[in-house]
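Read the structure below first, then the notes.
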Amino acid sequence: MNDRAPHPERSGRVTPDHLTDLASYQAAYAAGTDAADVISDLYARIKEDGENPIWISLLPLESALAMLADAQQRKDKGEALPLFGIPFGVKDNIDVAGLPTTAGCTGFARTPRQHAFVVQRLVDAGAIPIGKTNLDQFATGLNGTRTPFGIPRCVFNENYVSGGSSSGSAVAVANGTVPFSLGTDTAGSGRIPAAFNNLVGLKPTKGLFSGSGLVPAARSLDCISVLAHTVDDALAVARVAAGYDADDAFSRKAGAAALTEKSWPRRFNFGVPAAEHRQFFGDAEAEALFNKAVRKLEEMGGTCISFDYTPFRQAAELLYAGPWVAERLAAIESLADEHPEVLHPVVRDIILSAKRMSAVDTFNGIYRLADLVRAAESTWEKIDVMLLPTAPTIYTVEDMLADPVRLNSNLGFYTNFVNLMDLSAIAVPAGFRTNGLPFGVTFIGRAFEDGAIASLGKAFVEHDLAKGNAATAAPPKDTVAIAVVGAHLSDQPLNHQLTESGGKLRATTRTAPGYALYALRDATPAKPGMLRDQNAVGSIEVEIWDLPVAGFGAFVSEIPAPLGIGTITLEDGSHVKGFLCEPHAIETALDITHYGGWRAYLAAQ
């Protein structure tokens, strides 16, 4: 489930149930919310979830609070901590001091004494790594099922895969537990789960983030990645995480420009694979949503340039069918030789296939890749950015387990070449199928164009919302966007609470499919309650208001049960804070979902 209803015992104060992105955490802390209470409540909520395969291990609460206290002391001394009090998840192939690093394999587990380089940079900025997240074993997979720790599932429909290999990291963000997580992305392991859970997945240029403290999958290609709800959050985290590491031979020096946002010209060229080279494996709705994304980018001033996808596809095939699979064996060779029984059967077969490779195969692969990179140059001479589906389709867990190699390979159709060709990429939401499953696209740029493509991805996600009110194409700085659905709508009884707090109406839009709306019993004034229901048909009308950060915490703290603030997904795939209802309150409420909104229901009375 993507959206959490507020906990009944915690309504009335700002808790993790109200906090979904960096802005909401920062607004709450600025308004006086105690960060220790937020972290403690977060642990309580994880405990309530019970046996959830998101997490492999958790940092003890006492350790998290001690880390927070240290950050508070540094903050009180005037140190700038841009991520103060922000909890995050860490994929369990990245070291967190004191927690076992398993890489999804109990027989591999070891406990490091120090954080990975990137984790340490985030901790230095005040963030709190609360635990290690589930993954496809040794980051070998794009589906999330290759793990002995239970299978994380798509938050929109638990019958479907979450995507991988950064499965737990994606689900931890998508279900609202943490505002961001670290994943990794060698073949698409950060982008695929982002698409399947309606998130942003930022895959930086190789070497922009240090790999020190990362269990290698393919060391020459590995990238630590960021999963978040918004492009702004992904960039904010990336700017902290990025940095040259002299102890990592694959770390690269890059100027601040690599993560600097770019104002795109009114006219630009974007490349898409020629129609005959596109593949959706029978998923007609994914194909339609990609075509819609192309039209949207044209509305934004882009000129669509079709290109020959052949060299990119052939490069992608080298990742597992070529000598680069030997890098996976190099990372765990002694374990694979001495204790092959501890490996997941599918992962074992993939990694041990490297034993068939020779040194000659390796050099032939290097030569072949160089030829393909040269062949791709003619495409890059014509385009400013590439637009691809993040994944051609999505599969059920049952289907993936029945055909794990072929279906997993299908998922990487548009992702596997990116690191081999030294490119940057960011995956963003791009709408929903009629069954409520999300679809995503990826913007791909040259090396160190991370900030530029992120800017375009952000504009893409916000485009539909901007059309709702052309005068406000993006939220003003120092505001938090909040979706209202009932008594806070324009001309409704509680709208004054927004206007008196300095709120400004930005747009009228609709939620993504899969929300139910109920008229609450004995509510004064009359108001509805909305919650996520994957069986609900249609969408719900909402207004988006921009509320000053200074007033956000106070506004939230006055919301009475059974309502609270959680994450709401809009019809364009973007996320905002918005009103959600505790599930128990609908037991005596009237289902008014079929009206499509509160105003339509009132008009019918």
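Every residue gets a Cβ built from N, Cα and C, even glycine.
Feature list (source: Swiss-Prot):
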MUTAGEN   K91 to A  Loss of activity
ACT_SITE  K91  active site, charge relay system
MUTAGEN   S165 to A  Loss of activity
ACT_SITE  S165  active site, charge relay system
MUTAGEN   S189 to A  Loss of activity
ACT_SITE  S189  active site, acyl-ester intermediate
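This view paints the features noted in Swiss-Prot onto the structure.
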residue : record               : Cβ neighbours (10 Å)
K91     : mutagenesis position : 32
S165    : mutagenesis position : 35
S189    : mutagenesis position : 35
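Annotated pair K91 (mutagenesis position) and S165 (mutagenesis position), C-alpha to C-alpha distance, rounded: 9 Å.
Cα of S189 (mutagenesis position) to Cα of S165 (mutagenesis position): a span of 5 Å.
Mapped onto three states, the DSSP output places S189 (mutagenesis position) in coil. DSSP gives K91 (mutagenesis position) a strand state.
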